[in-house]
Amino acid sequence: MFSEQAAQRAHTLLSPPSANNATFARVPVATYTNSSQPFRLGERSFSRQYAHIYATRLIQMRPFLENRAQQHWGSGVGVKKLCELQPEEKCCVVGTLFKAMPLQPSILREVSEEHNLLPQPPRSKYIHPDDELVLEDELQRIKLKGTIDVSKLVTGTVLAVFGSVRDDGKFLVEDYCFADLAPQKPAPPLDTDRFVLLVSGLGLGGGGGESLLGTQLLVDVVTGQLGDEGEQCSAAHVSRVILAGNLLSHSTQSRDSINKAKYLTKKTQAASVEAVKMLDEILLQLSASVPVDVMPGEFDPTNYTLPQQPLHPCMFPLATAYSTLQLVTNPYQATIDGVRFLGTSGQNVSDIFRYSSMEDHLEILEWTLRVRHISPTAPDTLGCYPFYKTDPFIFPECPHVYFCGNTPSFGSKIIRGPEDQTVLLVTVPDFSATQTACLVNLRSLACQPISFSGFGAEDDDLGGLGLGP
């Protein structure tokens, strides 16, 4: 792939100067379509209740699940609503899960005067053996028991369950299924290798010199300022860069100034100001050479709830001079040379990690694809806008590349769907912690990590640069 292309050319760094300097034209993007319009907010009204988004989600998902249930259990299976259930009668029910969790943080529990409880300490996971599942439809709810993995499932998941109502009033689940992968348009064949670079978690403003050096190495490689002719030729095959959130460090979110007297903070500025200036300079270097899509993340200066709206262009006076810079939403979807990308900055996957037993971020990514919903835990444990007409987080179409940013480590996997769908799953690691980005080959849907690290004290040769996969 990328490294193999670089190795095909002779090393030129130590060769005598030449009058004819090699020039490499960047591979053009034949077609590009930004398909993130469903995530753009027109009106911003927070006066509505969140019950509407659950009702809309169930209405939109019900046809997919009824069809999937008949494929899974046979066309003769009866699909009923909860109000139509009869004791001991086996049937299928479609509904939305609610997971009752004793350890789930609750502001009502914390402020309750009669309980006088101390706030719960933060946990990495909130699952407990006493967790229970409740299935809801438009009219009723019923507790579930039987063959169903309580610890793995989360609130907001729409699924179909097969079983019967028992004398204790609970629904005994014998089997269950999800909507599975959405239909997918095949990607057109490409005749040459071209790459999309995925980066997340630059963490600017954190004060780490190693991270800053790695970021500059990344910029220099992409723009062809680093390496010999082999590396520069390979860099010319990078057709687009996607920055998947957390461009600023968590340390820029300090709110200590709120608790200080005004005369102490009158001449100080927010820590994020210098970080945004630094980001503007980095985007200037990148967008002068290659198209760049910038997604916001948890620590970036935009709205906190999903879908996060694009960063404001006034923060980047230098980089916005180039039309190659695109400020996009989180989640973000686009079609690049016929390959459909869909990704988030990682909040959806991190939230499911906290409220389920799934440990692997790549497994969670695949699970959301099977459930056919980007963020089922929103709005219960993850903030989102109170939509009431449609739920934009439902997959209308299966992507070819599905990624999430700011994960602890790199991972990639190709999965197949029941209708020959092919999807590349990518977990993009936090760059400030790992100095690692990901390259996706649009022609083959292969993915490889590429690492950028500075010289350590133990490095005695150029091998310490750590540039490459």
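Heads up, the Cβ atoms here are built off N, Cα and C, so glycines get one too.
Experimental mutagenesis is annotated in Swiss-Prot for LEU217 to Trp, with the remark: Loss of POLD3-binding in a yeast two-hybrid assay. Counted within 10 Å of its Cβ, the other Cβ atoms near LEU217 (mutagenesis position) come to 20, all protein chains included.
Following the DSSP three-state reduction, the secondary structure of GLY224 (mutagenesis position) is coil. Annotation for GLY224 (mutagenesis position): spatial neighbours PHE24, GLN232, ALA235, ALA236, SER289, criterion Cβ-Cβ under 8 Å with sequence separation of six or more. Quoted from Swiss-Prot, the note on mutagenesis experiment GLY224 to Trp is: Loss of POLD3-binding in a yeast two-hybrid assay.
For the mutagenesis result GLU231 to Trp, the note given in Swiss-Prot is Loss of POLD3-binding in a yeast two-hybrid assay.
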Around the C-beta of GLU231 (mutagenesis position), how many further C-beta atoms are within 10 angstroms, looking at every protein chain? 24
